[in-house]
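Features reported for this protein in Swiss-Prot:
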{"type": "MUTAGEN", "residues": "VAL302 to Asn", "note": "In 1082; temperature-sensitive mutant; no gross alteration in beta-glucan content of cells; when associated with DEL-GSC2"}
{"type": "MUTAGEN", "residues": "TYR329 to Asn", "note": "In 1132; temperature-sensitive mutant; no gross alteration in beta-glucan content of cells; when associated with V-146; N-335 and DEL-GSC2"}
{"type": "MUTAGEN", "residues": "TYR335 to Asn", "note": "In 1132; temperature-sensitive mutant; no gross alteration in beta-glucan content of cells; when associated with V-146; N-329 and DEL-GSC2"}
{"type": "MUTAGEN", "residues": "ASN470 to Lys", "note": "In ACR79-5; selectively resistant to antibiotic arborcandin C"}
{"type": "MUTAGEN", "residues": "ILE853 to Thr", "note": "In 1114; temperature-sensitive mutant; lower beta-glucan content of cells; when associated with G-932; D-934; Y-1020; N-1047 and DEL-GSC2"}
{"type": "MUTAGEN", "residues": "GLU907 to Lys", "note": "In 1144; temperature-sensitive mutant; lower beta-glucan content of cells; when associated with F-872; S-982 and DEL-GSC2"}
{"type": "MUTAGEN", "residues": "ASN982 to Ser", "note": "In 1144; temperature-sensitive mutant; lower beta-glucan content of cells; when associated with F-872; K-907 and DEL-GSC2"}
{"type": "MUTAGEN", "residues": "ILE1047 to Asn", "note": "In 1114; temperature-sensitive mutant; lower beta-glucan content of cells; when associated with T-853; G-932; D-934; Y-1020 and DEL-GSC2"}
{"type": "MUTAGEN", "residues": "ASN1520 to Asp", "note": "In 1125; temperature-sensitive mutant; lower beta-glucan content of cells and partial K1 killer toxin-resistant phenotype; when associated with Y-1258 and DEL-GSC2"}
Amino acid sequence: MNTDQQPYQGQTDYTQGPGNGQSQEQDYDQYGQPLYPSQADGYYDPNVAAGTEADMYGQQPPNESYDQDYTNGEYYGQPPNMAAQDGENFSDFSSYGPPGTPGYDSYGGQYTASQMSYGEPNSSGTSTPIYGNYDPNAIAMALPNEPYPAWTADSQSPVSIEQIEDIFIDLTNRLGFQRDSMRNMFDHFMVLLDSRSSRMSPDQALLSLHADYIGGDTANYKKWYFAAQLDMDDEIGFRNMSLGKLSRKARKAKKKNKKAMEEANPEDTEETLNKIEGDNSLEAADFRWKAKMNQLSPLERVRHIALYLLCWGEANQVRFTAECLCFIYKCALDYLDSPLCQQRQEPMPEGDFLNRVITPIYHFIRNQVYEIVDGRFVKRERDHNKIVGYDDLNQLFWYPEGIAKIVLEDGTKLIELPLEERYLRLGDVVWDDVFFKTYKETRTWLHLVTNFNRIWVMHISIFWMYFAYNSPTFYTHNYQQLVDNQPLAAYKWASCALGGTVASLIQIVATLCEWSFVPRKWAGAQHLSRRFWFLCIIFGINLGPIIFVFAYDKDTVYSTAAHVVAAVMFFVAVATIIFFSIMPLGGLFTSYMKKSTRRYVASQTFTAAFAPLHGLDRWMSYLVWVTVFAAKYSESYYFLVLSLRDPIRILSTTAMRCTGEYWWGAVLCKVQPKIVLGLVIATDFILFFLDTYLWYIIVNTIFSVGKSFYLGISILTPWRNIFTRLPKRIYSKILATTDMEIKYKPKVLISQVWNAIIISMYREHLLAIDHVQKLLYHQVPSEIEGKRTLRAPTFFVSQDDNNFETEFFPRDSEAERRISFFAQSLSTPIPEPLPVDNMPTFTVLTPHYAERILLSLREIIREDDQFSRVTLLEYLKQLHPVEWECFVKDTKILAEETAAYEGNENEAEKEDALKSQIDDLPFYCIGFKSAAPEYTLRTRIWASLRSQTLYRTISGFMNYSRAIKLLYRVENPEIVQMFGGNAEGLERELEKMARRKFKFLVSMQRLAKFKPHELENAEFLLRAYPDLQIAYLDEEPPLTEGEEPRIYSALIDGHCEILDNGRRRPKFRVQLSGNPILGDGKSDNQNHALIFYRGEYIQLIDANQDNYLEECLKIRSVLAEFEELNVEQVNPYAPGLRYEEQTTNHPVAIVGAREYIFSENSGVLGDVAAGKEQTFGTLFARTLSQIGGKLHYGHPDFINATFMTTRGGVSKAQKGLHLNEDIYAGMNAMLRGGRIKHCEYYQCGKGRDLGFGTILNFTTKIGAGMGEQMLSREYYYLGTQLPVDRFLTFYYAHPGFHLNNLFIQLSLQMFMLTLVNLSSLAHESIMCIYDRNKPKTDVLVPIGCYNFQPAVDWVRRYTLSIFIVFWIAFVPIVVQELIERGLWKATQRFFCHLLSLSPMFEVFAGQIYSSALLSDLAIGGARYISTGRGFATSRIPFSILYSRFAGSAIYMGARSMLMLLFGTVAHWQAPLLWFWASLSSLIFAPFVFNPHQFAWEDFFLDYRDYIRWLSRGNNQYHRNSWIGYVRMSRARITGFKRKLVGDESEKAAGDASRAHRTNLIMAEIIPCAIYAAGCFIAFTFINAQTGVKTTDDDRVNSVLRIIICTLAPIAVNLGVLFFCMGMSCCSGPLFGMCCKKTGSVMAGIAHGVAVIVHIAFFIVMWVLESFNFVRMLIGVVTCIQCQRLIFHCMTALMLTREFKNDHANTAFWTGKWYGKGMGYMAWTQPSRELTAKVIELSEFAADFVLGHVILICQLPLIIIPKIDKFHSIMLFWLKPSRQIRPPIYSLKQTRLRKRMVKKYCSLYFLVLAIFAGCIIGPAVASAKIHKHIGDSLDGVVHNLFQPINTTNNDTGSQMSTYQSHYYTHTPSLKTWSTIK
C-alpha cells in the first residue's frame, strides 16, 4: 500500500508534525471542526472570508486559531482517530456531525426521530407522521459511529477514508474548486462506495465505480475518448494528424496491424503492447487503454473519480452537455498529471474552476436565449434553428474536427498547445467563435418526411399500387360502361409498378430535406451526395421502363415486349418498396452505420448504439409488426380501396350536362364528378394512414393481455388463489429469507409485515378499528401450557367465499384496491430481494415550483371562488365518506383522551345522548371542535393527503424509510434481541440503516422567496420528516455594484440549525455561474439539485404523487431490475476482453413503473384522464418495454444515476424545444445504448387533472411538446437509424399517436369538403335506379341519368371507418379494466363513461391535440403549462370557456357544422347523424362539462358576463375582454413589439415572436384557400342549372353573388370605421372631458353596425338565391370561407407587430393618440389599427352570432326541471344523496341576482326572437314568390338572381338528343392489332 501512497504524499505538502495536531486537541476534532460550539466563535463557512462581515446566514468572523492558510496542514493534518472526547469520528465532509456542524439538528443534543418503529403505542406505521404526544427528551439520539460503515468497517478497503479526504482536498487546492462543493462531492463519493461495498468487496466496489465513471466499456468518458479519437491526440497529437480520410498507405498499415492484433496473445500484455506499437485501430487503442487502466493503483482510481465528480459538481448548466464535461475533465486530468501542476506551490484560488472554466460557457448558453435589456433578462426572438443549444454545443466535442475548432483570444488553436497547458488556457477560449449549429430544428413539416420516411413509403407506395389496380378507367382506351372494356395488361402492370417510383421519390425528397437540416460543416454530417445519386439511379430504373411501356405504342395495341417489361418492373417496384421500407435512411449506400471505420464512430456511439433485442423479445417484435401490417394491408384493400372501385369507374367517366357560369360557361361544372372523385380519393388516402394505428392498438392490446396472463397479473387468471397464498408469497418475495437461519418461524416474520401494512392503512384512516381487528395476526394462548401462538386472520382463507368485501373492507374502498393489487402483484415473477444491509442506496428526487405544500385551513373550509358551490372539505367528504368517518372517530378519541388527561371525565358521564350528538356536529362538519393548532392541523393533513399536494408526496415516499426499517427489523431478529428492552437504541439502529439506504431530495427552487405561509409549511415538513433534504436557490447581492447577484445551490434538512432570522443554516452551499433557470423550469430545477442526490439510483417523482408502505416493501426487487446487484467479481480491465465482445454490453438505464391514478372515480373527466394514463402507463408499457419501444416519461421511473448523470442528466433543458423534458432523457438513453425496462409489480399513486380546462391544458402541452419533438434531433436519429421493427414501435407509440389525431381531424375536414361537393352533385342530378346485384354493363334507367349512387354510398363506408377508428380508442381502457378488475367492473366503468358523454370529451380532446400540434409546427410559441392540481367544482364563465377553445375547436366545429347542415339538407343520409354528434362535441363539449352550466340563475348571470365581455376593454384596459382575446390571438401571428411603457396591460401579454411568413402561408393561407376553393366549386355547380334547358343568355352570375356578399360587409365596415375614426379624432378628446365612455360608445356603434350588416347580407344571399334554402346555405358557407381567406392574408401580410399594451386600441376609439407612449409610431399606428379593426368588426359579428347560437342551443336543457342535479351526477358521479348543496346568499344578494336575471333573461329572449325572425321571415317569403326576381335586370347583373321553378329533369324522353335507339344497343368496338 505504501508504495501506492508514496507519489501521492509527495504531491501534498501537508506536514504532519505533532505540534500542529496538539495545538488543536482541546477544541477541535480531527478535521478542524469545533467540538463544543460554546468554545467556538462560529461555524466555519468557506464562503465567508475572514474580515468580511457576517452574511445572511448570521456568521461571526471565523475564529482566529481557525483562520490559517490551509497549505500549512493545520486544517486537516491530524493523525486519525484523535478526537476521543465523543467516541465519535466525524468529518466535516460527512452529512453528520457534532452539535454546531451543518449536518446536525437545531434542537440541541436530542431531536425527535422522524419515524418510530412499529409495534410501540406511539409507533408510526403510516404515511401520516405523529406530532406531539411524546417527550423529545425520552430519546437521546446517539449519531451513528460510522457514516460509511460498509467501506470503513472492512479492513480490506484499498484506500482509507483519510486518504480519500486528502485526495479531495488536494484536488480542490490544485484546481480551484469550492470548499462546499468538495465536501458535498466527498460525501457523494463515499455514499457511492458504501453502497457498492455493502454487496461486494471494497476493492471490487472501487474498481466497478471507476469502470462506470471513467474506464469501463459502458463508461461514457471512455466511449467519448475513443469517439473523438483522443487516443490519437495523446499518441501523436491532433495537430500532426490530417483529420478526415485515410490515405492508401494508412489503409495498408491498418490491415497489417489488424492481423498482428489477431495473432497477439492477450494474456501477455507487454508482448501485445510491443506488437501493436503504431497501430491506431480501435481494437489496438482499446487494448492499450485496458492495459493502462489495469495498472492504476487504488489511489489513482479514487483520484480519477474524485476529479470527475468535482468537475461535475460545479458544472451547473454544463452538466447537460456530457461530452463537453468529458473534455473539460480530460484537460484537467492532463494538467493534474503534468510536472507543471506538481511544481506549483500555491493553491488555486477557490472558485477558479467555476469562474474561469464553467462561467464563460454558461454565459454563452444564456446569451443564446436571453439578452439583457435595462438590467433584466429578455428572451431573444429566435427560433430553435438560430439558437446554438445544449446539444449543438455538446456535439462540437464528438469529433476531432470540432475540438480542432477551439481557438483562444490570441488566435491560437487549443490543440496546438501541449496537453498539460490546455486546462490553464480554457478561460481564454472565445466560445462565441467556436460553437455552431450541428442540427437545424427548422419549424417545418419537412422534418416528418426525413424522420418518418419509411412510414410514407409503406403507405403511399402501397396505396398507389392498390389505387392504380382499381382505377382501370384512367388508362383504358375509350371506356364504355355498357361494354366494361378492360385496359391492356401491360398498362395495368405498369401503372401499379409506378409505386416503386413513388417510393424512390419519397427517399429523394427525404434526402434533400436532410441536406437542409444537418449543416455540412459539422464533422458528423453524413455525406449525402453518394446516397442522392444512387437514389436518382433507382428512381430512373423504376421510372424509365414504365415510360417505355406507355410510350411504346398506342393504348389500342397489345405488345408482348411491353407486357414483359411491365410485369418485370412490377416486381422491381415491389422489391424497391420492401428495400426502402426496411432500410434506415441513415444506412443507405454509405458507411455511416458501419462499425468497421473510425470515421463516424462518434455518431454510432451517441446516436445509434441501440441495445439489440434478443431471443423471444426479438421474435415478439417481428410478430407484432408482421401481424399489424398483414391485417392492415388486407383490411385496407377490401374495405377501403375496393369500395372505391365503382365510384372511380363512374365519376371518372361521367360528364355533366350543365349551363354554367356567366363568365366562364360550363368549364367547371362539366368536370364536377372528377373534382368529387379527387376529393374522395384524398379522403380515402388519409383513412389509409388511420387504420394502421387502429391495428397497432388492437394487436398491442392482444399481446399485452397475453403477457398479463403469462405473468399472472390478470384477475381472470384461473390459478391465482392470490389471497390464500399471500402469506407464503410475502415470505418468499418480500423478505430476503435465503440467508436467514431457519430458527425463526416464517409465520412470525410474515405477521410483522402484514400487521404493519394493516396498521399503516388504519393510521391513514382507510380502515375502521373493527376491520383492523379482523385483518391482523393476533397472539392467542397456545394448547401448550404457558405458550402463546399466532392466529392468522380468516381473511386469507375466506377470500374464496366471495364475501370478503363486506366483511374485511369497506366496499370499493381504497384499502380493498391496495390490498388486492398487493396480493395480485406478488403472484407475478419478482426478482429476489437482497438483505437490507446489502441493498444499494437510492434517492427520490421531486422538483417543486409553486405547487401546494399543505392546504391551509382557509383553502379547505372556504369556497374556492365566487363560481364555486362547495368547499374543498365538503367535496372531499363526499368523495371519501368512509375515510372521513374513520378520521372523525379517531379525532374524537384523541379529544376524549386529552379531556381525560386534563381531568374533565366526570362531567362527560352526565351528558345525555342528544347533547353528545350535538357536540359531535363540529367533528363531522369540519373535523375539529377546538381551534387549537394540533386539531386544525389534523384536518389540514387529512385533506392534504387526499388532494394533490407535496405533503402527500413526501409522506407517501417517506414510507421507503419505514419499509427499510421494518424489513431490517424483521429480517434481523438478533438485532431486536441485542437491544433487549432498549426501544430507543433499537430505533436509532433502524434509523441509521434507513438513512444509509434512502434519501428524499426535494428541489424547491423558490424556497428563499417563499411567502411566510409557504415557509411555515416547508418548515413543518422538515420538523415532521427531519431526514428530508431540500435543495433550493439562494441569492446574494453582487460584490460590486452593477454586477449580477451571486446565486448558490444550497441544501438543508431537518437537522440543520435554525438561525436568528428563522432560516436554517445550509449543509452545503455551492455557488453557480448565474441563474440556472434558463429553460422551461422543471429540468433546470432538477439539474441544480442533482448534485445533492446520493446512491446509485434515483426515482423521479412529481409533486402530486403518492406511495404506500406495501409498495415500498418491494423496493429491493425493483432495484434488482437494474441487473447490477449480483455482480460477479470480474475485472472490467482484464486484457483478454476483445473490443467486439464489449460492444454488446448495454446496461439498464431506466426502469419504468406502473401508476395508479388516484383521481379516478371522482367524476367523468378525472376518470377519463385516469383511464388514459392507465392504458398508456401499464397496458402499452407492458408490450413496449418487451419490444424495445418504451421511453422515459418522468414519473415514477427509476433511473441508473451513474449512467444518466454522465450522459447529460435526467432531462433536457433547452427552452421551448424540450417542453416534455422527461421523454428526451429516455430517447437519449436509448440512443446511447441504455435499456429501458418496465416493472409490472410495483406502482405509485399519481394525481391527474380533474377539470375540463386543466385536462386540456395538459393535452395542449403534450400536443405542442410533440410538435417540438418532431423538430428535434433525437427524432431524426431514431427515425433514420433504428431497425424497422423498432422504428415502427417507436413511431406508433409516440409521434404516431399524435399524427393519428391529426389525420382524424384532417380527414374530417376533407370529408366535409367532399360532402359539400358530393351533395351539390347529388342535389342537382337525376339519379339512376341502382341495383348493385345487376351486371355493371346493364343499361341504366332512366336513360341519360347519372349513376352516382355508389359514390353516395361511399359516405356510409367512410362514416363506418371513422366510427371504428374512434371507438377503438376505448378498447384499451375496457380491456385494461377487464383484466385487472373483472368483467362486472369493466362493464360498469364503460357504461358510466357512455352515460357521462365521455365520447364527446374524447372527440374534443383529439381536436385539441391536433390543433396544438398544428399550431406549434406552424407558428411555434410552445410553452410549459403547469397542469391543474385542484378539484373541478367551480363553474367557469361562458366567456372564458369560449375564448379558451374558440380558436382551437369551436370555430372549426361551427364552420363544419354549417357544411354538414348543407349536406344534410341537400342530400339526406342516415350516416350523417354520426357527424352531427362529432361536430356537436367540438362546439358544445366545453359547456357540457362545465359544472352547474345549466342552473337557471347562473346561466343568465353568465349571459350578462358574456355581453359585458364582448363590450368592455375599449375605453380602458380590462383583463378579461373580447378585444383582449382577439389581440392575443392575433399576436401569435404578428408577434409583439419590443417597446414597453410600463402599463398594466403589458403584464398579461407574455412573449410572442412573429411567426415565419412561409409557415403562415403553408399552414394558414393555403389550407384556407383550398377550403374556400372547394366550397366555391360546389356553390358554382349547384347554381349551374344542370339538366335545365337553357340558352347561353340564361347563364347565372353566381360568382358576383359571392363577391357582393363577401366584400360588401367589409366595405360597409370600412366606411363605418372611417366615420368613427373621424368622429373620435375630431371630437373624442372633447367628449372625453365630460363623458367617460366615449370609447365604449364609438366601439359599440361600430360593432353593432357590423353585426347588423353581416346578418343583413345573410338575408341578401337568400334573396339572391331566390329564397332557396339549400343554395343559400352553401352560399353563406362560401362567403365565410372567402372572408377567412381575405382576413388571413391581411393578418399575415399587412399587419405589423402588436403593441404589448392596449393603448392603440383605446386611442382608436377615444381619439387620444397623444401621450400614449408610442413615440413616432403614433403617426403610423392609426392606419395599422384601421386595418386590424376591419378584421375585428367581422370577427366581432361572428363571435356575437356564434356565441348566441351556442347559448340558444342550451335553452332546451335549461328548462328541464332539476337539470342541475342530473348534470352534477353525470359530472361528479356523486349519488343524489351526496349532492353538492346550492350556495347560500344574503337577502340583498338574492334580490340583486333576481333583478339581473330578469333583465338579461329578457335580452336573451329578445335576441332569440330576432334570430328566429331572420330565419322564419325569408322562409315564409319564399312560399309567396313564384316568378323570377331578376327578370327586369340586364347586363352583368342580369342573372344575379337564381332562376326559380325551372325543371332540371332531362332524362329519358326529355333529353335533347333523345332517339329511340340511342343507348339501347351495344356500340361496336375497334378491333385490336397485335405486335409480336
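Quick reminder: no glycine exception, Cβ is built from N, Cα and C everywhere.
Feature map: Swiss-Prot annotations on the structure.
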residue : record               : Cβ neighbours (10 Å)
VAL302  : mutagenesis position : 24
TYR329  : mutagenesis position : 23
TYR335  : mutagenesis position : 21
ASN470  : mutagenesis position : 18
ILE853  : mutagenesis position : 26
ASN982  : mutagenesis position : 11
ILE1047 : mutagenesis position : 20
ASN1520 : mutagenesis position : 16
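A distance of 36 Å separates the Cα atom of ILE853 (mutagenesis position) from that of ASN982 (mutagenesis position). Candidate mutagenesis positions: VAL302, TYR329, ASN470, ILE1047, ASN1520. Nearest to ASN982 (mutagenesis position) by Cα distance: VAL302. Closest to ASN470 (mutagenesis position) in space, going by CA atoms and restricting to the mutagenesis positions VAL302, TYR329, TYR335, ILE1047, ASN1520, is ASN1520. A distance of 62 Å separates the Cα atom of ASN1520 (mutagenesis position) from that of VAL302 (mutagenesis position).
A distance of 24 Å separates the Cα atom of ILE1047 (mutagenesis position) from that of TYR329 (mutagenesis position). Taking only the Cα positions, the spacing between VAL302 (mutagenesis position) and TYR329 (mutagenesis position) is 14 angstrom. It is 10 Å from the Cα atom of TYR335 (mutagenesis position) to that of TYR329 (mutagenesis position).
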